[in-house]
Amino acid sequence: MQEPREQTLSQVNNPDASDEKPETSSLASNLSMSEEIMTCTDYIPRSSNDYTSQMYSAKPYAHILSVPVSETTYPGQTQYQTLQQSQPYAVYPQATQTYGLPPFASSTNASLIPTSSAIANIPAAAVASISNQDYPTYTILGQNQYQACYPSSSFGVTGQTNSDAETTTLAATTYQTEKPSAMVPAPATQRLPSDSSASPPLSQTTPNKDADDQARKNMTVKNRGKRKADASSSQDSELERVFLWDLDETIIIFHSLLTGSYAQKYGKDPTVVIGSGLTMEEMIFEVADTHLFFNDLEECDQVHVEDVASDDNGQDLSNYSFSTDGFSGSGGSGSHGSSVGVQGGVDWMRKLAFRYRKVREIYDKHKSNVGGLLSPQRKEALQRLRAEIEVLTDSWLGTALKSLLLIQSRKNCANVLITTTQLVPALAKVLLYGLGEIFPIENIYSATKIGKESCFERIVSRFGKKVTYVVIGDGRDEEIAAKQHNMPFWRITNHGDLVSLHQALELDFL
C-alpha cells in the first residue's frame, strides 16, 4: 500500500527528470518503481529544517494534487514522517476565535454572508500564515468558524453592547426606548428654573402651571412687542426694496383742498373744494379725539407707535378707565405731590404707553373697516365725502393706489409712510382714506418732531443698508433727505407723475 503511493508522488514531484532523460523513462517501463528508488545511492541526506510543511501533503485524498514541490524532494527520506503534524490543524478553529470573532461578532447581518466567503474575512495576518501551509480541511474550517461566531442570540447580545458598529435599526430602537425617559422631567425643570430641588414633586408642578398660565395672560407688552418686532425683522430681512412715501399731496389731496390751491391750479370751484377739505378735516379730528386719545397725546407726540412700548408693564386694559386715571398730556398735576404724576415720571410714562398700546389695537382692528368707529350716519357721510373728493381730484387717490397695490403684491418690497402730520392725526387720516391695509401701523412714521432726514435714518437702521430705497414725494424736504442718503427720488406734482410711476413699476424699473 505504501509503495504505490510513493510511486505516484515520485512521478508528480519529478516532472523535469522525465523530460531530460527520455531513455531512462523508456527503460523504467520494464522495471518496477520500487527497485529504481531503492537503487538510488547518490542521495545526500538533508536536515529537517531544509524542508517545510508545504513540501509534504497531508491530504488523505491521493487524487487531489498539491502545490508542486521542489525536484530535490524525495518521499523516501527519514524526516518525512516526523514533519507531518496534524494536531495543530485539529485545534485551529478554537485558536482562530481570538481574531476571527471581532470582525463578525458585532455584525447583525450574519445571515447575509455566504459560508463560502469565510477565507476572505480572515485577518491579513492569518491569511499570510495560511498561504505558506496546506491545510487539509479548509471547508470544514470555514464551517466551524461561522458556527462559532454566529450564535442564535446574536441580535440580543449586540443590542446590549455599546459597540460602534450598531446598525441603524438597532440605534433607532434604542433611541425610541430612551426618548420618553429623557423627556419626562423636562417640563418640570423648565417650569421651576429657580427651584433648588433637582426633581420637584408633582404636587408642586400643578400650582406652578397655574401661575404660568396667569403670567402668560399678564405677559408684558414689552415682550409681545419684542416678539412682533422679531417676526417683522425676519420679514424685513427678506426685503430688497422699500418705497418711502409722503402722504399729503402725494398719495392723497388734503392740504391743498383746505388752502384752495388745488382748486386754483386745476380750475375747480374753490367753495366746493375747500368745503370738502374742511369736512374731511372734521372727521379726522373726530376719530383722533374720540378713539385715538388725541386730546391726551397732542403734546406727547411720538415718531413711531412703539417708541414708548418699553414703559408698558403689560397691565390688562379691558376694564381700565382712561378718563379717570389722572393722566395729563400737557404736564404734571401739582396735586399729586410726587414724581409719579409729573410728566416724564414712571407712572406718567406707563399711562402714556397704555394709550399708545390702545391706539395700536384700535388701528389694527379697524384698518379695513373704519366705519366701525363711526355712527351709521357718519359712515354714510364719509362714503359720500370720499366719492366727492375723488371726483374733484380726478381720481388722484385711485391712481396712486395702483402703484401702492402693485408694490404690496411684491414679496420683496414694502410701503413705508413718512408724514409731517402728527402721528395720531396721521393714523386717523390713513384710516379714513382707506389706506389701513396698505400701511401697517409699524410702517408709519411722523416727522413732526425730528424731520424727514432723521426718519430716513431710523428706517435705514431698521431695514439695513443692503435694501434699495426709493423716495416718492412732492416737497423739498423729501428730496433733500433722499439726497443726503443717496436715495433715488420720484417727484409727484400732477397726475402724469403718478401714471408714469405706475408704468415704471409695471416694467420693473422700480
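Using N, Cα and C of the backbone, Cβ positions are placed for all residues, glycine too.
Listed features, source Swiss-Prot:
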| type | residues | note |
| --- | --- | --- |
| MUTAGEN | Asp246 to Ala | Abolishes phosphatase activity and abolishes coactivation of the SIX1-DACH1 complex |
| MUTAGEN | Asp246 to Asn | Abolishes phosphatase activity |
| ACT_SITE | Asp246 | active site, nucleophile |
| BINDING | Asp246, Asp248, Asp474 | Mg(2+) binding site |
| ACT_SITE | Asp248 | active site, proton donor |
| MUTAGEN | Thr250 to Ala | Abolishes phosphatase activity |
| MUTAGEN | Thr419 to Ala | Diminishes phosphatase activity by 24-fold |
| MUTAGEN | Thr420 to Ala | Diminishes phosphatase activity |
| MUTAGEN | Asp474 to Asn | Diminishes phosphatase activity by 70% |
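Feature map: annotations from Swiss-Prot on the structure.
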| residue | record | contacts (Cβ under 8 Å, 6+ apart) |
| --- | --- | --- |
| Asp246 | mutagenesis position | Ile418, Thr419, Ile472, Gly473, Asp474, Gly475, Glu478, Ile492 |
| Asp248 | Mg(2+) binding site | Phe254, His255, Thr419, Thr420, Thr421 |
| Thr250 | mutagenesis position | Ala400, Ile472, Gly473, Asp474, Ile492 |
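Listed mutagenesis positions: Thr419, Thr420. The one with the lowest count of other Cβ atoms within 10 Å of its Cβ is Thr420. The secondary structure of Thr420 (mutagenesis position), as reduced to three states from DSSP, is coil rather than helix or strand. Asp474 (mutagenesis position) has a Cβ environment of 18 other Cβ atoms inside 10 Å. Other than Asp246, Asp248, Asp474, the residues of this chain whose Cβ falls within 8 Å of the Cβ centroid of the Mg(2+) site are, in sequence order, Leu247, Glu249, Thr250, Ile251, Thr419, Gly473, Gly475, Glu478, Ile492.
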